[in-house]
Amino acid sequence: MSLNKAVLEIRQRIKVKPSPTNEPAASWTGTDLVNGVQTKTLTVIFKSAGCRWGKAGGCTMCGYVYDCASEPPSLEDYMAQLEKAMRKAEKFPEFMVKIFTSGSFLDEQEVLPEARDAILKNLTEDPRVTKVLVETRPNYVTEENVQACLSILKNKPFELAFGLETSSDKIRRDSINKGFTFQDFVHAAETAKKYGVTVKVYLMLKPLFLSERQAMEDIIRSIDDAAPYADTISINLCNVQKGTLVEALWEKGQYRPPWLWSIIEILRQAKAAHPELPLMSDPVGAGSKRGPHNCKICSSEVADSLRTFSLTQNPADLSTADCECKELWKKVLEIEDFTYGTPILD
């Protein structure tokens, strides 16, 4: 069975409850480092017509495909979603807006151009919005739609975010089933740069079928490869989302989310190699069985140190906790490659 077929079979078994098309899938506020300054942010996950790649199977770890609308939202629906999300930032004097969907904001079959343009126009006219980021698969980036976005945003800074996950085409194909190549990303990033648009790259630590050590080596190599094209690199730590192939294998004891010690070591090495490149990681679900974790004693502290480092870029803020589980992690790195893919510890 192909990887895509395995993912698609799981998708087809999941029943998604209908939900209002005039409400975002999610929205929240936070703080990001933007041009070296800690900046308030509003993240909006728009409920869209759905990820085109996800409908055909999609990525092995992604449960966001279930966040799409039961029917394509209208222009009015999209504006209502934006209005509801913006209320969460009403007390901020200024903030950055980060736009996501269950797929790609620049896919015109997922988000109609008139809806895309209306959202950007609304944000352009709000003087509090200092920058706009949108996430998209690289194959939907064209000179035409980049120019269209810029013409609406006028002088407001614009950023494109890409879920590259890894610079390895083999891992992206055989572990993630992502459906595009590193060169697809390079072409999209170069198109963005041509028009003065900044680029954010998302990498993912420990997709399926990699040992802990292999996963660490992959991310360190991927940071080196993506650095020439990225203004910021954010490392997502794979977590176990419902209705995914990752979950199916995790339930069988054939997958363990990454150790938090792994991302600590990755960031130390990568920051030394790329001192001027902003590197960040938000350990979603840290400390839980489904999320990246060490032991119960140190997971919370180590996760907090990652969040602090993401804002300060100071390697001294990365946890140096002397926990007993650190020795276990080191032992995992030594011997896991010899256990034929079976995780040593849960």
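For all residues, glycine too, the Cβ spot is worked out from N, Cα and C.
Residues near C51 (mutagenesis position) in space but far in sequence (CB under 8 A, at least 6 apart, same chain), listed by position: G58, C62, Y64, V65, C68, T101, S102, G103, S104, E110. Taken residue by residue with DSSP, C51 (mutagenesis position) is part of neither helix nor strand, so it is coil. Per Swiss-Prot, the feature [4Fe-4S] cluster binding site maps to C51, C59, C62.
Summarising the annotation, Swiss-Prot assigns domain 'Radical SAM core' to 36-276.
Per Swiss-Prot, mutagenesis C51 to A is noted as: Loss of archaeosine formation.
The Cβ of C59 (mutagenesis position) has 27 other Cβ atoms within 10 Å, all protein chains considered. Swiss-Prot documents C59 to A as a published mutagenesis change and attaches the note Loss of archaeosine formation.
According to Swiss-Prot, the mutagenesis experiment C62 to A carries the annotation: Loss of archaeosine formation. There are 24 other CB atoms within 10 A of the CB of C62 (mutagenesis position), with all protein chains counted.
The [4Fe-4S] cluster site is defined by C51, C59, C62, and by the 8 Å test on Cβ atoms against their centroid, the other residues of the chain that qualify are W53, G54, G58, M61, Y64, V65, S102, G103.
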